[in-house]
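Enquirer: Take this structure first; my questions come after.
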Amino acid sequence: MPRIAIVGGSGVYDFPAENKREETVKTPYGEVKITVGVVGDEEVAFLARHGKGHSIPPHKINYRANIWALYELGVERIIATSAVGSMNPEMKPGDFVILDQIIDFTVSRPRTFYDGEESPHERKFVAHVDFTEPYCPEIRKALITAARNLGLPYHPRGTYVCTEGPRFETAAEIRAYRILGGDVVGMTQCPEAILARELEMCYATVAIVTNYAAGMSGKKLTHSEVVELMQKKSEDIVKLILAAIPLIPKERRCGCKDALKGATG
């Protein structure tokens, strides 16, 4: 039973592991295909967020099915990757950012498992989970330590602005997000991080800066540019995650595991 899962974003459609097998997990929100393999002494699950070959746009991803499927497999910890545009001049293309905060500007995505009586499962209640610190401190610490030990260009914190997509942002939007305190911008952290918290799973993300955001460089933004840089950084992404996995404590002492306490009723 995998304790740890990797959710691969743009440019991360597979992960090296031994004895791989494909699992099809049925959830109340649909079926999900997950790869399970062995990394070191850990059984690890891998899920390609956008599907193989980037076939699903960010606003159409079945986030609820994905997170529920990992939960059903017994996953407690999730390491996600996310390609991002930088709004912070200090965060350059090729840098890694271990995210610590989110500003959510998505508008059309289902963002909770707890829809009361309308929930398609036995948890027919309403929950208001605490999201003060959206990312697991224990996984973040492991990622930061691994990045430092490997000598990778990294930033130990960063605020992610999540937009609806699939279009890139306007220059005016980026100026507004910078005023609000955003460092990087992307399209997938919400509701993914929220849903993981609702199921009391630990979740953290390593963001990879692929370009400067709209209006920052004067260049046209292209998805091919994102994929190209992610391919160049793929080896470092794998090294970072492989180095972080053994640093994640077996026993969870973070607040993620108790997210539903006080959230209902």
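Cβ atoms here come from the backbone N, Cα and C positions, even for glycine.
Sharing the feature lines straight out of Swiss-Prot:
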BINDING   Ser10, Arg49, His50, Ser82, Ala83, Thr188  phosphate binding site
BINDING   Met187, Asn211, Tyr212, Ala213  substrate binding site
MUTAGEN   Cys254 to Ser  Fully active, but reduces thermodynamic and kinetic stability of the enzyme; when associated with S-256
MUTAGEN   Cys256 to Ser  Fully active, but reduces thermodynamic and kinetic stability of the enzyme; when associated with S-254
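Tell me what's around each of these sites.
Expert: Counting only same-chain residues at least 6 apart in sequence, those with a Cβ under 8 Å from the Cβ of Thr188 (phosphate binding site) are Gly9, Arg49, Pro58, Ile61, Ser82, Cys162.
Sequence-distant neighbours of Tyr212 (substrate binding site) (same chain, 6+ apart, CB under 8 A from its CB) are Gly85, Ser86, Met87, Pro93, Lys219. According to DSSP, Tyr212 (substrate binding site) is assigned to a strand segment.
Shown in sequence order, Cys136, Pro137, Glu138, Cys202 are the residues of the chain, 6+ apart in sequence, with a C-beta less than 8 angstroms from the C-beta of Cys254 (mutagenesis position). Annotation note: Cys254 (mutagenesis position) sits in a coil segment as assigned by DSSP.
Shown in sequence order, Cys136, Arg197, Glu200, Met201, Cys202, Tyr203 are the residues of the chain, 6+ apart in sequence, with a C-beta less than 8 angstroms from the C-beta of Cys256 (mutagenesis position).
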Enquirer: Quick check for the class: what is the C-alpha distance, in angstrom and rounded, between Ala83 (phosphate binding site) and Asn211 (substrate binding site)?
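Expert: Between the Cα atoms of Ala83 (phosphate binding site) and Asn211 (substrate binding site), the distance comes to 9 Å.
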Enquirer: Rounded to an integer, what is the Cα-Cα distance in Å between Ser10 (phosphate binding site) and Met187 (substrate binding site)?
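Expert: About 10 Å separate the Cα atoms of these two residues.
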Enquirer: Where does Arg49 (phosphate binding site) sit in the DSSP three-state scheme?
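Expert: DSSP call for Arg49 (phosphate binding site): coil, neither helix nor strand.
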